[in-house]
Amino acid sequence: MTKPRYNDVLFDDDDSVPSESVTRKSQRRKATSPGESRESSKDRLLILPSMGESYTEYVDSYLNLELLERGERETPIFLESLTRQLTQKIYELIKTKSLTADTLQQISDKYDGVVAENKLLFLQRQYYVDDEGNVRDGRNNDKIYCEPKHVYDMVMATHLMNKHLRGKTLHSFLFSHFANISHAIIDWVQQFCSKCNKKGKIKPLKEYKRPDMYDKLLPMERIHIEVFEPFNGEAIEGKYSYVLLCRDYRSSFMWLLPLKSTKFKHLIPVVSSLFLTFARVPIFVTSSTLDKDDLYDICEEIASKYGLRIGLGLKSSARFHTGGILCIQYALNSYKKECLADWGKCLRYGPYRFNRRRNKRTKRKPVQVLLSEVPGHNAKFETKRERVIENTYSRNMFKMAGGKGLIYLEDVNTFALANEADNSCNNNGILHNNNIGNDNFEEEVQKQFDLTEKNYIDEYDDLAHDSSEGEFEPNTLTPEEKPPHNVDEDRIESTGVAAPMQGTEEPEKGDQKESDGASQVDQSVEITRPETSYYQTLESPSTKRQKLDQQGNGDQTRDFGTSMEL
């Protein structure tokens with residue numbers, strides 16, 4: 001006899017059960033063939049099984065039962081290889097309220113002495129048992145923690161009950177109810193469905209490693225700067241309502257500076273001091289909260305005044321940017337009273353803590369990655385900058401007055417160059433770029449650089465987790481292995497005749513037909529085609545500002561325009 005099913009029912013996020021007023025029993029779903037068409041998941045309500053309900057109640061006759069049983073056997077082993085997942089024994093200790101340092105030492109040899117005390121503090125701060133006996137994750141919106149031994153049943157049953165729902169939709173639905181259902185678990189479980197995995201190839205059972213999206217970058221090669229209000233209008237020390245966050249892509253090392261307002265007279269000195277104190281001026285700067293015109297004007301002012309060469313990068317990592325903002329807001333608001341009274345406390349609980357905690361993406365501390373002693377690192381960095389500038393289209397380079405400073409914009413050439421391996425050039429020093437002339441360049445950028453939900457978990461989850469657990473985590477990291485220095489690496493010479501670098505250069509005739517349909521909502525830096533200039537007008541921003549000054553209407557302390565709303 002089959003168990004009751006719930007159709008056309010909305011579920012509560014807290015209790016994960018259907019409302020009693022609309023609960024009804026329905027007949028078992030008829031077996032569907034693999035080739036039968038099904039309605040879109042957006043046009044139907046999804047069904048959630050109860051915790052502990054077996055998936056076998058919903059197995060159709062055409063499915064490979066042996067493959068399903070194999071997944072049931074191997075999933076507990078797979079879960080033990082994941083980070084931020086409770087083991088079944090620890091889950092039972094939390095649920096029965098018998099979690100102590102002694103019980104932790106009894107269930108595992110790795111919890112001994114101080115390690116057991118530290119683990120106990122972390123578990124007590126994050127997990128608790130509600131009045132109904134459910135274990136909840138206090139750092140993940142108080143969502144229910146699915147019991148480890150029922151994870152496979154929960155995912156597979158939901159997959160089968162909802163007509164083989166899979167991928168991001170399945171993860172989004174289950175993660176809205178349970179705190180521990182990750183993308184890795186979804187990908188692992190759904191491969192044991194013979195309808196979705198017709199070839200029957202199963203990933204080897206080994207430790208799951210999350211990909212490092214920026215492992216090809218050098219430290220300080222690419223940064224992003226964001227301006228936001230950490231306390232929704234409340235001023236730190238009664239003076240600073242805003243903060244400026246700067247974070248390195250490769251190492252996730254972050255800097256935090258106070259801001260009185262978002263006017264140019266306050267923002268430009270802060271950004272200038274940041275750039276001038278860097279050991280290396282970054283090759284590319286990006287932002288998701290600053291309007292692209294404002295970002296250009298800020299960098300233009302700094303480059304012209306101090307003779308720096310600054311590159312403005314593609315908007316390719318909005319989720320990475322947002323994750324850094326959210327983790328800082330989370331950390332500072334956890335100590336809101338102290339941080340509002342003392343700016344030093346903001347640094348202590350924000351960048352000071354995160355820069356010294358092990359990062360799940362890089363597997364090391366940000367400070368270790370940033371300050372790692374790599375042979376020839378400085379030479380590689382400067383060589384890469386020169387190669388990027390030499391391969392940038394002349395229309396995307398703007399020389400400052402006097403020839404001291406330079407602004408260059410990332411395009412198809414430099415994007416490929418920044419992400420290439422060390423040996424991607426031939427013996428003649430000519431860059432092989434398969435993206436030249438590619439009309440779908442924006443799509444290729446998203447495939448290579450975008451942080452999709454499938455292959456990357458939000459940086460906010462990493463840093464928020466590290467901020468609590470890492471505070472009591474002993475330093476067990478090993479020194480970084482130093483790669484051999486490539487003494488044969490040469491600088492690429494310019495292969496073409498350089499055109500005059502002027503911001504007002506008119507495009508070629510073939511470029512005048514390019515589309516001007518860029519989104520007006522997204523104000524971040526985004527170059528969608530090689531021929532597309534940073535501005536869609538032929539007038540450079542410096543020219544526009546000079547005209548405003550001549551008319552007497554130029555306000556150098558104006559507020560910023562459209563910013564991304566968090």
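Using the three backbone atoms N, Cα and C, a Cβ is placed for every residue, glycine included.
In sequence order, Leu165, Arg166, Leu170, Val189, Gln190, Cys193, Cys196 make up the list of same-chain residues 6 or more apart from His159 (mutagenesis position) whose Cβ falls under 8 Å from its Cβ. Mutagenesis annotation in Swiss-Prot: His159 to Ala, described as Abolishes RFB-binding, replication fork blocking activity and reduces recombination rate; the structure shown retains the original residue.
Residue environment of His164 (mutagenesis position) contains 17 other Cβ atoms, counted within 10 Å of its Cβ in all protein chains. Under the heading of mutagenesis, Swiss-Prot lists His164 to Ala and annotates it as follows: Abolishes RFB-binding, replication fork blocking activity and reduces recombination rate.
Quoted from Swiss-Prot, the note on mutagenesis experiment Cys193 to Ala is: Abolishes RFB-binding, replication fork blocking activity and reduces recombination rate. Secondary structure from DSSP puts Cys193 (mutagenesis position) in coil.
With a 10 A radius on its CB, Asp291 (mutagenesis position) counts 17 other CB atoms from all the protein chains. According to Swiss-Prot, the mutagenesis experiment Asp291 to Ala carries this note: No effect.
Recorded residues His164 (mutagenesis position) and Asp291 (mutagenesis position) have their alpha carbons 42 Å apart, per Cα-Cα distance.
Within 10 Å of the Cβ of Cys193 (mutagenesis position) there are 21 other Cβ atoms, across all protein chains.
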